[in-house]
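The next block holds one structure in the form of structure tokens; read it before the comments.
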Amino acid sequence: MTIPGRFMTIDKGTFGEYTASTRWPIIIQNAIDDLSKHQETEKSNGTKFEQGEVIKKELKEFRQEIIDRVPLRPFTEEEIKIANVPLSFNEYLKKHPEVNWGAVEWLFSEVYLYRRVNVLFQRQCEWAKFDIFNRLKQSTFESSFYGVVELALRYENLLPQLREMKQNPGNEIDDILKVLFKEFIEISLWGNATDLSLLTNATLEDIKSIQGAKARAASESKIVVNDTEKAWEVLTKARADANSREIRVDFVLDNSGFELYADLMLAAFLLQSGLATKCIFHAKDIPYMVSDVMLKDFDILVHDLRDREFFPSGEPSTKESRALDLFAGEMEKFVSSGKIEFREDSFWTTELDYWNLDANETKYHGSILHKDLQKSNLVIFKGDLNYRKLTGDRKWPRTTKWETAIGPLATNGITSLSLRTCKADVQVALPEGLDAKLSQEWEKENPGRGSWWCCSGKWAVICFCSGIHK
């Protein structure tokens with residue numbers, strides 16, 4: 001089998017080319033603007049304000065580098081030391097000294113960009129712990145208010161029923177749990193507050209109704225690959241075989257805000273229903289991809305749920321406030337009891353794809369994570385960037401089998417589920433003819449960009465792999 005090359009920023013007509021030429025300069029400009037706004041609150045701290053001016057100047061210069069398509073430079077020894085930059089970046093640039101912003105692997109350059117931005121803040125002691133993307137994370141979560149409240153109310157309503165079902169297992173109960181499992185998976189998949197129609201039927205009778213089945217069928221129509229059933233089988237088998245042993249589910253996280261909230265909601269469902277006994281969340285160690293989850297973002301989210309100025313749901317006695325407080329309290333209990341655990345690792349913010357989650361990758365924690373994730377019953381990889389790293393961000397034919405596209409992960413003992421709303425050029429595992437059909441459909445509204453249907457966020461995939469050599 002010939003392994004195809006990766007998507008490049010020079011590939012004409014691709015979303016990667018558009019990202020490098022248009023989106024990245026905008027992202028850096030937004031960071032400059034947000035830094036300026038934050039500086040207004042720091043004027044009394046002269047040192048911090050002046051250091052902010054230095055960062056702002058350097059961000060402007062960096063933005064111009066991207067626009068001018070200058071060569072990507074290695075990190076200096078000082079930068080590596082100050083910001084704990086993994087040496088993998090310089091190793092790549094040593095092998096590819098000719099690359100510039102307009103002609104480089106998209107995956108490498110995008111990850112490199114966020115490392116460069118982080119270095120600028122780490123150099124200035126007053127700003128070393130500052131998350132330049134935090135304001136945007138917060139404002140986006142705040143705008144999800146109605147979805148957050150609705151999901152909290154649904155969870156509160158389901159909680160006693162879940163506990164009852166856990167105490168009285170059986171085939172009929174499993175049928176209901178299976179429906180709920182699919183719905184919580186989909187909420188986590190889409191990761192936004194516009195898809196909560198899934199849980200509008202919250203009673204067990206409604207879930208079993210014809211109307212409920214129709215709503216689910218409609219919601220699944222945009223999921224072009226759907227292996228949810230296989231994940232369900234893995235967890236129910238683990239539950240049957242458990243005999244008091246741990247049932248572990250890992251989440252390799254994507255976005256903070258509502259998506260993290262939805263991921264926590266899925267974890268709470270798994271724990272309350274007995275489909276899992278422990279959930280481990282893997283976060284990023286630096287501000288990354290604008291909205292990715294860092295360890296601090298969990299505490300911020302729980303605080304936001306209780307903050308009646310952030311989420312103005314009325315007096316503490318209102319049902320909305322009670323539901324938000326209940327879920328915040330549930331999360332704290334799960335964390336304090338060890339049922340939910342958060343971890344971070346620099347591997348997730350290197351440019352290395354997940355073919356390096358392997359016993360042979362001994363330099364950047366790939367082997368350590370591989371050994372650990374083998375202990376998990378199911379590893380859920382969230383979002384588009386994780387999908388790109390799973391597939392190597394390569395130019396696979398779109399009908400390529402999932403097991404082929406994820407390389408060593410297909411057989412190295414990690415049971416995985418990728419939940420991805422499609423926002424990049426790479427796409428695999430499609431049945432014959434579907435790519436042409438969707439390209440034609442997207443072309444009608446977006447002339448010349450039919451193949452971008454898989455970059456639009458309008459479709460999604462749920463891809464499972466047992467990790468077992470067949």
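Every residue, even glycine, has its Cβ placed from backbone N, Cα and C.
Per Swiss-Prot, the features are:
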- Arg23, Glu110, Asp254, Asn255, Asp384, Leu385, Asn386, Tyr387, Arg388, Lys423: substrate binding site (BINDING)
- Glu110 to Ala: Strongly reduces catalytic activity (MUTAGEN)
- Tyr114 to Ala: Strongly reduces catalytic activity (MUTAGEN)
- Asn192 to Ala: Abolishes catalytic activity (MUTAGEN)
- Asp254 to Ala: Abolishes catalytic activity (MUTAGEN)
- Asp254, Asn255, Asp292: Mn(2+) binding site (BINDING)
- Asn255 to Ala: Abolishes catalytic activity (MUTAGEN)
- Ser291 to Ala: Strongly reduces catalytic activity (MUTAGEN)
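For the pair Tyr114 (mutagenesis position) and Arg23 (substrate binding site), the Cα-Cα distance reads 13 Å. Neighbour counts of Cβ atoms within 10 Å were taken for the binding-site residues Arg23, Arg388; the minimum is at Arg23. Take the Cα of Asp292 (Mn(2+) binding site) and measure to each of the recorded positions Arg23, Asn255, Asp384, Arg388: the nearest one is Asn255. Of the residues the record lists as binding substrate, namely Arg23, Glu110, Asp254, Asn255, Asp384, Leu385, Asn386, Tyr387, Arg388, Lys423, the two whose Cα atoms sit farthest apart are 20 Å from each other.
Using Asp384 (substrate binding site) as the reference Cα, a 10 A cut-off selects Asp254 from the mutagenesis positions Glu110, Asp254, Ser291. The two recorded residues, Ser291 (mutagenesis position) and Asn386 (substrate binding site), have Cα atoms 14 Å apart.
Burial estimate for the recorded positions (Asn255, Ser291, Asn386): highest at Asn255, by number of other CB atoms within 10 Å. According to its DSSP assignment, Ser291 (mutagenesis position) is coil. Each of Leu253, Ser256, Glu259, Leu260, Met289, Ser291, Val293, Lys382, Gly383, Leu385 belongs to the same chain as Asp254, Asn255, Asp292, is absent from that list, and has a C-beta within 8 angstroms of the C-beta centroid marking the Mn(2+) site.
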